[in-house]
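K.L.:
Sending over a structure as structure tokens; questions will come in a sec.
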Amino acid sequence: MEQRASLDSEESESPPQENSCLDPPDRDPNCKPPPVKPHIFTTRSRTRLFGKGDSEEASPLDCPYEEGGLASCPIITVSSVLTIQRPGDGPASVRPSSQDSVSAGEKPPRLYDRRSIFDAVAQSNCQELESLLPFLQRSKKRLTDSEFKDPETGKTCLLKAMLNLHNGQNDTIALLLDVARKTDSLKQFVNASYTDSYYKGQTALHIAIERRNMTLVTLLVENGADVQAAANGDFFKKTKGRPGFYFGELPLSLAACTNQLAIVKFLLQNSWQPADISARDSVGNTVLHALVEVADNTVDNTKFVTSMYNEILILGAKLHPTLKLEEITNRKGLTPLALAASSGKIGVLAYILQREIHEPECRHLSRKFTEWAYGPVHSSLYDLSCIDTCEKNSVLEVIAYSSSETPNRHDMLLVEPLNRLLQDKWDRFVKRIFYFNFFVYCLYMIIFTAAAYYRPVEGLPPYKLKNTVGDYFRVTGEILSVSGGVYFFFRGIQYFLQRRPSLKSLFVDSYSEILFFVQSLFMLVSVVLYFSQRKEYVASMVFSLAMGWTNMLYYTRGFQQMGIYAVMIEKMILRDLCRFMFVYLVFLFGFSTAVVTLIEDGKNNSLPMESTPHKCRGSACKPGNSYNSLYSTCLELFKFTIGMGDLEFTENYDFKAVFIILLLAYVILTYILLLNMLIALMGETVNKIAQESKNIWKLQRAITILDTEKSFLKCMRKAFRSGKLLQVGFTPDGKDDYRWCFRVDEVNWTTWNTNVGIINEDPGNCEGVKRTLSFSLRSGRVSGRNWKNFALVPLLRDASTRDRHATQQEEVQLKHYTGSLKPEDAEVFKDSMVPGEK
């Protein structure tokens, strides 16, 4: 019998090459030969690229080019010629096999290996696979056996066929599914996935969805494909600096993130295995979280993401009326709304905050309710759930305390209702508390300055208290100063424990807190030195005093013009000045070491050599005008930086030309080059900040507002909470739908004629509306020349609202709710829908 073996490559399109060798005639043709040892020139197995410590290449999903690999399992075929040795005969006689084993005209059975199957499915050649089922049944094998899978990636012939579609189809897919069904391995075969670390978990259903093929998706689901299979390989994870596509791992999320609404509806509504709309991936993200993750703030992307988000939300409400899909959090404790805020997806954030659904059965999904409209002016109620600071991981906290690298951080605070909510908090209580704190801090610094100025100077500390009025005032001032230092110290500790800023964002986002904390440290060190009878306490005290007056700039954020100026100073110190100082110190140290090497004390070129009584170098030589030390030379070179240097500050050197060249080079690099670069960089920083100065100032004020709220007790936070508890309709189970809402009056001259509606009679005839409108009128926002710049208009409009072409009725009369509400202070807001109509 002839034994054939071929080098296997899963991607090759050429027929296998065979090498024959003699085999004993009595050997079973179906027996499995021993494994072939790998060739010494075969390539190593590929593993993932981006794992820790990995350096190998990442393999593609499918490639038509051949790559060296291990030898495949040998192919066993029936030879057409047999060599038989009989007793008594002479030399071995050769005769045709048809005389003993195979009848004339009968074809030998077709045998398959991984390579032959892969080649057939890649070419969509069903004829090559006609004998596959008899072969598997005869050999008692299945397509899910390891010998029919890629040893490196775990790819099966079904996955190979899904990756090689011709005009959107591959005829071998149905054939392979039928073969797997008849070999009792259909479910395992359909759900077989990649096993390598890069594409781990990807199944045929994922590929069919990615190929946007509804027919194949239906075929796979009908045959038992797992609609909850998770593709969690490295390629499907979101890691900074790594190429890949994160879509939420699940097939439903993949269909949603690739904008395939038909497949989304099929996965949720099919009768074979409906997908779980609330399923979460390995990081706890649902399909809504995944949609937020794939948003990139471009117009087209935002439009498709918000549209898909809206469709899934409505579909989920119809399939599972009591499920609160938007309230599901991931492992970081973030809802889709909070995730949009933390990642800077301003378009998605604006859509969610301003979503208004008019369908009666889905109106409970709205976060915005239009209360009344009159011309271009309309009053809206915004749901404050997940927005206000009363809840954990609220949108306001996420935006205000996010990293400075978060995109659109400043602009997100201008989206309604965030902009008006912060303004309401500032006007109602934060402004008064902030100004009071400013007054107290000024008083504290005055007392601290007086206590430091009138400190005793005779003797060693601690000083005895004299029975004089001045000493009593001094000691009282010292006690108050130390108490303030202790307060700022523990406040800084509390801040760092709560926020836990990273080292990268520590100096950028926590600039003011660090300065107050350092001020308190200097004060506490001064106290320790004072009671240790060390007069050095004065040095630490004056540093604390200087930083205390500098930190008064923190309170300029309560005033727009001064707040912007303080922001510019902070940015220039952190960005421009730090970089300048690093380069300048390198130049200063380098040229100082060069100059001090040339200087020799006692060496004077203008005097004879006999007049130099001695030569010395280093710290041991201390004449009156010695420059033979690094410290004194650095001071002299620093004078050159500010234009006060003298090229002949010493003559104790040899090689005068070299000395002058060093000084001139230093002056050119520092005084002419570096200082002018610093001025240019500062000018650029000022221009950048000036363009968005108001937004930056609003962010600083927002942080101040939230810090003030956090300083309250829980009972006080509820008392100062913005908005009111209102009834906005009914829940899906027929109960009253109470929301904590905040009223915002808006003006829109663009679409006002398509949104004319009067929800309440006598628009504006309520206390809250009067208060809001009167505030706007007092601010001059609606009067005369400022009407077009009415500040009630949100910066970002809901994409679904812009695309809605259906006009509404000009006047909508809604029924009044006459029943009693459980919350006594709740205002009633209902639409025309009654519970029986739902």
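The backbone N, Cα and C atoms fix where each Cβ goes, and this holds for glycine too.
In this structure the noted substitutions are not present, so the sites keep their original residues.
Per Swiss-Prot, the features are:
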| type | residues | note |
| --- | --- | --- |
| BINDING | Arg115, Lys155, Lys160, Asn164, Tyr199, Lys200, Gly201, Gln202, Glu210, Arg211 | ATP binding site |
| BINDING | Tyr511, Ser512, Thr550, Arg557 | resiniferatoxin binding site |
| BINDING | Gly643 | Na(+) 1 binding site |
| BINDING | Gly643 | Na(+) 2 binding site |
| MUTAGEN | Arg115 to Asp | Abolishes capsaicin-evoked current and binding to resiniferatoxin |
| MUTAGEN | Ser502 to Ala | Largely reduces PMA enhancement of capsaicin-evoked currents, but no effect on direct activation by PMA. Loss of activation by capsaicin and loss of vanilloid binding; when associated with I-704 |
| MUTAGEN | Glu636 to Gln | Slight modification of pore attributes |
| MUTAGEN | Glu636 to Lys | Abolishes channel activity. Restored channel activity; when associated with E-639 |
| MUTAGEN | Glu648 to Gln | Minor modification of pore attributes |
| MUTAGEN | Thr704 to Ile | Loss of activation by capsaicin and loss of vanilloid binding; when associated with A-502 |
| MUTAGEN | Arg797 to Gln | Abolishes PLC-mediated channel activity; when associated with Q-788 |
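Could you give the neighbours, burial and distances for every feature on this list?
P.N.:
The local packing around Tyr199 (ATP binding site), expressed as other Cβ atoms within 10 Å of its Cβ over all shown chains, amounts to 25.
Taking a C-beta cut-off of under 8 Å and a sequence gap of six or more, Tyr511 (resiniferatoxin binding site) has these contacts in its own chain: Glu570, Leu574.
In the three-state DSSP scheme, Gly643 (Na(+) 1 binding site) is classed as coil.
Around Gly643 (Na(+) 1 binding site), a 10 Å sphere centred on its CB holds 9 further CB atoms from the protein chains shown.
Under DSSP, Arg115 (mutagenesis position) is assigned to a helix (H, G or I) in the three-state scheme.
In the three-state DSSP scheme, Ser502 (mutagenesis position) is classed as coil.
According to its DSSP assignment, Glu636 (mutagenesis position) is helical.
Other Cβ atoms within 10 Å of the Cβ of Glu636 (mutagenesis position), summed over all protein chains shown, number 18.
Taking Cβ-Cβ distances under 8 Å and a sequence gap of 6 or more within the same chain, Glu648 (mutagenesis position) has no neighbours at all.
Around Thr704 (mutagenesis position), the same-chain residues at least 6 positions away in sequence with a Cβ under 8 Å from its Cβ are Val430, Phe434, Arg557, Gly558.
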K.L.:
Using a 10 Å cut-off, grab the number of neighbouring Cβ atoms around the Cβ of Lys160 (ATP binding site), all chains included.
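P.N.:
For Lys160 (ATP binding site), the 10 Å Cβ neighbour count is 25.
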K.L.:
How many other Cβ atoms sit within 10 Å of the Cβ of Arg115 (mutagenesis position)?
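P.N.:
Arg115 (mutagenesis position) is surrounded by 23 other Cβ atoms within 10 Å.
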K.L.:
Which residues of the same chain, at least 6 positions away in sequence, have a Cβ lying under 8 Å from the Cβ of Ser512 (resiniferatoxin binding site)?
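P.N.:
Once residues fewer than 6 apart are set aside, Ser512 (resiniferatoxin binding site) is near Asn551, Tyr554.
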K.L.:
Around Ser502 (mutagenesis position), how many other C-beta atoms are within 10 angstroms of its C-beta?
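P.N.:
So the number of other Cβ atoms within 10 Å of Ser502 (mutagenesis position) is 10.
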K.L.:
Enumerate same-chain residues with a sequence separation of six or more from Gly201 (ATP binding site) and a Cβ-Cβ distance below 8 A; give 'none' if the list is empty.
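P.N.:
Ser193, Tyr194, Ala229, Ala230, Ala231, Asn232, Gly233, Phe236, Glu249 - these are the non-local Cβ neighbours of Gly201 (ATP binding site), listed in sequence order.
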K.L.:
Taking the Cβ of Thr550 (resiniferatoxin binding site) as the reference point, list residues of the same chain whose Cβ is under 8 angstroms away and which are at least six residues distant in sequence.
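P.N.:
Long-range Cβ contacts: Leu515.
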K.L.:
Sort out the sequence-distant neighbours of Glu210 (ATP binding site) for me: same chain, 6+ apart, CB within less than 8 Å of its CB, listed by position.
P.N.:
Leu254, Thr258
